[in-house]
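Undergrad: Pulled from Swiss-Prot, these are the listed features:
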type: ACT_SITE; residues: Cys249; note: active site, proton donor
type: BINDING; residues: Cys26, Cys30, Cys33; note: [4Fe-4S] cluster 1 binding site
type: BINDING; residues: Cys226, Cys247, Cys271, Cys274; note: [4Fe-4S] cluster 2 binding site
type: DOMAIN; residues: 10-222; note: domain 'Radical SAM core'
type: MUTAGEN; residues: Cys249 to Ala; note: Reacts with neomycin C, but generates a new enzymatic product and not neomycin B
Amino acid sequence: MTTDIVWPPPVRQVRAYRNIVVDGACNIRCTYCEVKKTKVDQPATIRSLDRIFAEYEPDAVLFRVESDGEITLYPKIVDHLQKRAAEGYRVEVLSNGTKLPRALEGRPDLLWVFSVDGHTEAMNAKRGLKQPQIDRILDAAVELGAELQTVYWGQPVEEVNAYIDLLESRGYRGLLHFMPLLAFKGRPLTVNLRYQDLHPADFLAPPEYFRRWNHIFETGRRDAVCDQITNGYNYQVSGDEIRMVKCDCYSVPKHLVHGFGPIREFDDWPCGTCIANQEFNNSRERMRVPQGRIPLPLV
């Protein structure tokens, strides 16, 4: 018997992940969010964004750009992100979707992630969204294949499954990412969502994600390493000021936050009890480098 040996063996390559959070106000009042009043200097913020982009080769990184509030309230910033995306940078924008469909106009090169807690007003009770707003978000997500980020705060599983079924029936081809209402200051999670209770769908996170969530809920401890730690880094932008940190989880020690410069790697990051969208980041389609193209460093 002969066996064909392929050499070198196929390797799935992924981009680096860089999360950029800019200052911003918000136009909704989620009961689980901490919103601070702030004045945003858009030209200064754009200069800081360009300093960050200059550190990387286009298409070698997936940038996730979001705001402490709602980024589409700052059109000059989003327009600049579109410009950089058109130049070859891979940029996804996290939005609460309240400015749809206008927020999409003239920005064809951006990737989108929309925050919505389900398909009904009841599921979005903590966000205060009305049904027409929810419908516009889901319409855009289905049309664009945009990712959906859903906070699970205790909605009935029957409603969660109805949400999954609706997206399945509409041919949704993005990623539906459930994340628990975070526990502040390292306290154990207060909500649990089990994979075996959910209707199967290709757009859900893998079963291992939910197993990790269940473990943290039951024990108050982690037993696995998040992809943010293996392949991610965070930038916090406030006008001309840029701060950096490996992960911006709640209660991160202040001495681990540093000024703009080289990234710092850690053998033992002090993870708390959070679990969020970065957990299986490397498995996302947006993170994958196309087959047959291997970016090599300049030497």
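Heads up, the Cβ atoms here are built off N, Cα and C, so glycines get one too.
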Undergrad: How many Å lie between the Cα of Cys26 ([4Fe-4S] cluster 1 binding site) and the Cα of Cys249 (mutagenesis position)?
TA: 20
Undergrad: Under a criterion of Cβ-Cβ distance under 8 Å and sequence separation of at least 6, what residues of the same chain contact Cys226 ([4Fe-4S] cluster 2 binding site)?
TA: Cys247, Cys271, Ile275, Gln278, Glu279
Undergrad: Which chain-mates of Cys249 (mutagenesis position) that are at least 6 residues away have a CB under 8 A from its CB, listed by sequence?
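TA: Cys249 (mutagenesis position) has long-range Cβ partners Cys271, Gly272, Cys274.
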Undergrad: Suppose the [4Fe-4S] cluster 2 site is Cys226, Cys247, Cys271, Cys274. Which further residues of the same chain have a Cβ inside 8 angstroms of that site's Cβ centroid?
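TA: Not counting the recorded site residues, we get Arg222, Gln228, Ile229, Cys249, Trp269, Gly272, Ile275, Ala276, Gln278.
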Undergrad: With an 8 Å cut-off on Cβ-Cβ distance and a minimum sequence separation of at least 6, pull the same-chain contacts of Cys33 ([4Fe-4S] cluster 1 binding site), or say none.
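TA: Expected: Cys26.
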Undergrad: Count the other Cβ atoms sitting within 10 Å of the Cβ of Cys26 ([4Fe-4S] cluster 1 binding site), across every protein chain shown.
TA: 19
